[in-house]
Amino acid sequence: MALVRERRQLNLRLPLPPISDRRFSTSSSSATTTTVAGCNGISACDLEKLNVLGCGNGGIVYKVRHKTTSEIYALKTVNGDMDPIFTRQLMREMEILRRTDSPYVVKCHGIFEKPVVGEVSILMEYMDGGTLESLRGGVTEQKLAGFAKQILKGLSYLHALKIVHRDIKPANLLLNSKNEVKIADFGVSKILVRSLDSCNSYVGTCAYMSPERFDSESSGGSSDIYAGDIWSFGLMMLELLVGHFPLLPPGQRPDWATLMCAVCFGEPPRAPEGCSEEFRSFVECCLRKDSSKRWTAPQLLAHPFLREDL
């Protein structure tokens, strides 16, 4: 088994800290800021930092306000002295955000760079509801169907652009007060140049990796390149409903060996008996171990579980 023969370091993500009310003073910087990409004439000097929304992976996400329009945004700032891996992830995320324009993908309003200090900032729409991570166990099937439809439309859009997300999980799905859900965090995503490109590398969050991404040789290296996103999506849907990570008993903390065995050798998790037949079937279509039999995003959008939510 590929992953057993060559154990890779897991890409673990730290949870974002609680939203802070700490205010920032607005001081001018001696380093010149260059607008790499933007819209609506927004520049970095137009923005006032309000508080920290979160930090991790070498960067800080601020809640900011436009000084003239009072519009609220999220500003992700990364310093130039970060690890080269994070630098590549940032470049990849910037490239994908430049290419995408969908109501189901977080919108980029501008990219600013301070060449002298090597600082890069990405201005994105502000999602005031946080992430889906906070909703685990408190989501009804009806509400889950509404979320699923939006996420699948986002995945269908990305896959049509030959973009594989590779880290679909509750923490990377943003929510606003209108119950709109948008896909975010493209640091480990991949743009496929050729149809035969492989994307089964060990990146992202291992808990949500599909069987073929743990062991690419199990499918002879010919697995559906987009199917890993669907597996992650299916696990996430089940997790939001039952309130805990579905591959392990409630309260058990996952480790590499346990996860690998559960994903590669265990049976896929199923929805509880009390769930509707439509939802149970929906989850089963997402969590088929054979990636060639796993449903695609467009196919899942036509599933009876979502047709009930018109």
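Residue numbers in this text run from 1 along the chain shown.
Heads up, the Cβ atoms here are built off N, Cα and C, so glycines get one too.
Given the structure is predicted, the values throughout are model-derived calculations rather than measurements.
Across the domain 'Protein kinase' (47-306), the prediction's mean pLDDT works out to 90. Look at Swiss-Prot and you will find 47-306 tagged as domain 'Protein kinase', backed by sequence analysis.
According to Swiss-Prot, the feature ATP binding site maps to Leu53, Gly54, Cys55, Gly56, Asn57, Gly58, Gly59, Ile60, Val61, Lys76. The Cβ of Gly59 (ATP binding site) has 21 neighbouring Cβ atoms from other residues within 10 Å, across all protein chains displayed.
Sequence-distant neighbours of Lys76 (mutagenesis position) (same chain, 6+ apart, CB under 8 A from its CB) are Gly59, Ile60, Val61, Tyr62, Ser121, Ile122, Met124. Quoted from Swiss-Prot for the published mutagenesis Lys76 to Arg: Abolishes kinase activity.
Summarising the annotation, Swiss-Prot assigns active site, proton acceptor to Asp167. Take the CB of Asp167 (active site, proton acceptor) and look out to 10 A: across all protein chains shown you find 24 other CB atoms.
Quoted from Swiss-Prot, the note attached to the mutagenesis of Ser195 to Glu states: Constitutively active; when associated with E-201.
One mutagenesis experiment named in Swiss-Prot is Ser201 to Asp, and its note says Constitutively active; when associated with D-205.
Here Swiss-Prot notes a mutagenesis experiment, Ser201 to Glu, with the remark: Constitutively active; when associated with E-195.
Looking at Swiss-Prot, the entry for mutagenesis of Thr205 to Asp says: Constitutively active; when associated with D-201. Thr205 (mutagenesis position) counts 18 other C-beta atoms within 10 Å of its own C-beta, drawing on all protein chains shown.
Its Cβ taken as reference, Cys55 (ATP binding site) is surrounded by 16 other Cβ atoms within 10 Å in the chains shown. Distance between Cα atoms for Asp167 (active site, proton acceptor) and Thr205 (mutagenesis position): 6 Å, as a whole number.
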